[in-house]
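Undergrad: Okay, so Swiss-Prot annotates it like this:
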DOMAIN    21-130  domain 'PH'
ACT_SITE  H311  active site
MUTAGEN   E327 to G  No effect on hydrolysis inositol phospholipids
MUTAGEN   H356 to L  Abolishes hydrolysis inositol phospholipids. No effect on binding to phosphatidylinositol 4,5-bisphosphate
ACT_SITE  H356  active site
MUTAGEN   S381 to A  Decreases hydrolysis inositol phospholipids
MUTAGEN   S388 to A  No effect on hydrolysis inositol phospholipids
MUTAGEN   K440 to Q  No effect on hydrolysis inositol phospholipids
BINDING   I651, D653, N677  Ca(2+) 4 binding site
Amino acid sequence: MDSGRDFLTLHGLQDDEDLQALLKGSQLLKVKSSSWRRERFYKLQEDCKTIWQESRKVMRTPESQLFSIEDIQEVRMGHRTEGLEKFARDVPEDRCFSIVFKDQRNTLDLIAPSPADAQHWVLGLHKIIHHSGSMDQRQKLQHWIHSCLRKADKNKDNKMSFKELQNFLKELNIQVDDSYARKIFRECDHSQTDSLEDEEIEAFYKMLTQRVEIDRTFAEAAGSGETLSVDQLVTFLQHQQREEAAGPALALSLIERYEPSETAKAQRQMTKDGFLMYLLSADGSAFSLAHRRVYQDMGQPLSHYLVSSSHNTYLLEDQLAGPSSTEAYIRALCKGCRCLELDCWDGPNQEPIIYHGYTFTSKILFCDVLRAIRDYAFKASPYPVILSLENHCTLEQQRVMARHLHAILGPMLLNRPLDGVTNSLPSPEQLKGKILLKGKKLGGLLPPGGEGGPEATVVSDEDEAAEMEDEAVRSRVQHKPKEDKLRLAQELSDMVIYCKSVHFGGFSSPGTPGQAFYEMASFSENRALRLLQESGNGFVRHNVGHLSRIYPAGWRTDSSNYSPVEMWNGGCQIVALNFQTPGPEMDVYQGRFQDNGACGYVLKPAFLRDPNGTFNPRALAQGPWWARKRLNIRVISGQQLPKVNKNKNSIVDPKVTVEIHGVSRDVASRQTAVITNNGFNPWWDTEFAFEVVVPDLALIRFLVEDYDASSKNDFIGQSTIPLNSLKQGYRHVHLMSKNGDQHPSATLFVKISLQD
């Protein structure tokens, strides 16, 4: 039952010095402010999955003193968070480290007694995170179940009494009536000692993890045999999985990759265990493995791509009084975001600051944000990052901004047009590793050659902070001075190359040329929706050659989001959402940008790139986009669904909703029945049929909720997949958490077919 020892042995880490130090534990200084440093004991638990932290809170619970390795986003050495940068400058960097979590919770800033202790923690955690990520689905399942067994073994005798068995089933999120639990217990208790140990626990584990639906699927493919031959596997891949590359080569590679039995592998066969390993793997996922890498043409103009974009990136919470943080930029970049917003204002000591103007959100230094962007811009993707500047600074502080941009970003910053690219927007491929500024600019694309002098007066049209239309909102923000003119420093203007901010003056027409290719307008969600309603095709055609940025309405002071789908349907590229706010809008957003290797750029369909096209998302007619498909999805079962209530006795009642997002004609939703008291292996076996007419714009969202008859259902997990990335056949859908991180073991088992 020692899952930790199994983990260390599996990865050859049983004698690792760093991990032994973590298992022993150590006293560390926890830092919260300049006046709050407290010594606390931290220790890696034996399961190698959780960290125990000493707490002196009066209302502490055992659960509150633990955090999971799976919740860690990153471990940073030195003064590399706002907390340590502000409050631990007196301590050498080699003793400082930070644990950054995936969700919105605070970073854990720590000081070790010595550089060696800090190294043990940083290297040890890196090793566990790396090796946990490399575990296959079966290993994760085993590790998780063994961890639950260890928790249930209250007296730590490596045996399981009937009472401990009941606790174990609750840990697994399954409610079994006592008579059935007693029946399983007796079947496995071969020694008749009224407790399970060693092989008896293994027998119980096998009985628990047996999946009837996998047995049935395997029997369909193997007939009466105990294994699949290469020919049988090829037939399954062709007829059920609809794999384009189905053939002996693919079958043999799957056997080599997933078959655990060396005997079967040598005989070029796949056992049921190997079959399950394949179905749980990336090859058996409902999301196309080929689309997990960059596969699209990256050589087209920027305006031909959807761009993952964040609104008011600096905010961690609401738009009126929440905190601003450099961590928000890091989180967005790590999620593949390629367009960030910087709302710049004059700060004290001649240092520009970033915050949501006219509100009470906290303030951060412009230079600190640039350093965070420099360090993280290209960790998740090599393709260009666009910094959307909302500039409210005086000339003097604009020049400080320009100096910081030059000094901190250096050669990353694009500060002149690319050679030979002066008539159209460059491509993501041409701009790899580059950071572009979007903002006000004096003159045209090329340097003005002295025209206009060192500064000029231009109209500021993107003052989103002043767009607080609602009276209730206006009463809660600071008074906006009456000023609609901005004096722009030449030094800052010259750094804006291909993304010059302009007022939208209407679509181009004969005799009215409209915007230059390097000029772009921003639209509130409401204005964009009006343009789509009044001139859908005009907006689509405008977006073939020009970038358009969409941002949330001013009344969304709670940082809520609008649906990005309608904007994408109109060809809008920079559809900015509040990344800090989880919900269905961000689920769909993350699903769209999971495509093309999650690089932050997704090529628009051909009909949204045609300057003479006739597509209108609000008045759908026949055209090259019309490709009627019949989509059948059978939701068969769920696996290891997480608890939503921290109450240990609470078991989920899961239901699944399958949603279609796309053009209005394709939008649809279907629901399964509710399965009571079973989050471990619920069974639905329910089929849904959908008709989709514009598949290139459709996304499929699988939503799993805990049903509640008296209030709103609780979110359990979801996965959103572009229809063009959806694989056919028997597949596992790997569920994501509320914050967009993948659950380690939670899946749906489905069968998918897509026909013309």
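Glycine is no exception: its Cβ is also placed from the backbone N, Cα and C atoms.
Just tell me what is around each of these and how deep it sits.
TA: Its own atom aside, the Cβ of H311 (active site) has 27 Cβ atoms within 10 angstroms in the protein chains shown.
In the structure as shown, the Cβ atom of E327 (mutagenesis position) sits within 10 Å of 21 other Cβ atoms.
DSSP assigns H356 (mutagenesis position) to coil in the three-state reduction, placing it in neither a helix nor a strand.
Counting Cβ atoms from all protein chains shown, H356 (mutagenesis position) has 25 others lying within 10 Å of its own Cβ.
Secondary structure from DSSP puts S381 (mutagenesis position) in coil.
DSSP assigns S388 (mutagenesis position) to a strand. The Cβ of S388 (mutagenesis position) has S309, C339, L340, E341, L342, K438, G439, C499, R549, I574, A576 as same-chain neighbours under 8 Å, each 6 or more residues away in sequence.
Secondary structure at K440 (mutagenesis position), taken from DSSP and collapsed to helix, strand or coil, is coil. The Cβ neighbour count for K440 (mutagenesis position), using a 10 Å radius and every protein chain shown, is 24.
Other Cβ atoms within 10 Å of the Cβ of D653 (Ca(2+) 4 binding site), summed over all protein chains shown, number 20.
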Undergrad: Rounded to a whole number, how many Å is the Cα of S381 (mutagenesis position) away from the Cα of K440 (mutagenesis position)?
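TA: For S381 (mutagenesis position) versus K440 (mutagenesis position), the Cα atoms are 27 Å apart.
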Undergrad: Of the recorded positions H311, E327, H356, K440, which sits closest to I651 (Ca(2+) 4 binding site) by Cα distance?
TA: E327
Undergrad: Quick check: in three-state DSSP terms, what is I651 (Ca(2+) 4 binding site)?
TA: coil
Undergrad: If we check Cα distances from K440 (mutagenesis position), which of the recorded positions H311, D653, N677 wins as closest?
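TA: Sorting the recorded positions by distance from K440 (mutagenesis position), the top entry is H311.
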Undergrad: Counting only residues 6+ apart in the same chain, whose Cβ is under 8 Å from the Cβ of N677 (Ca(2+) 4 binding site)?
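TA: Expected: I174, Q175, I651, V652, D653.
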Undergrad: Whole-number Å distance between the CA of E327 (mutagenesis position) and the CA of H311 (active site)?
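TA: Between the Cα atoms of E327 (mutagenesis position) and H311 (active site), the distance comes to 15 Å.
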Undergrad: What Cα-Cα separation, expressed in whole Å, is found between H311 (active site) and H356 (mutagenesis position)?
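TA: That separation, Cα to Cα, works out to 11 Å.
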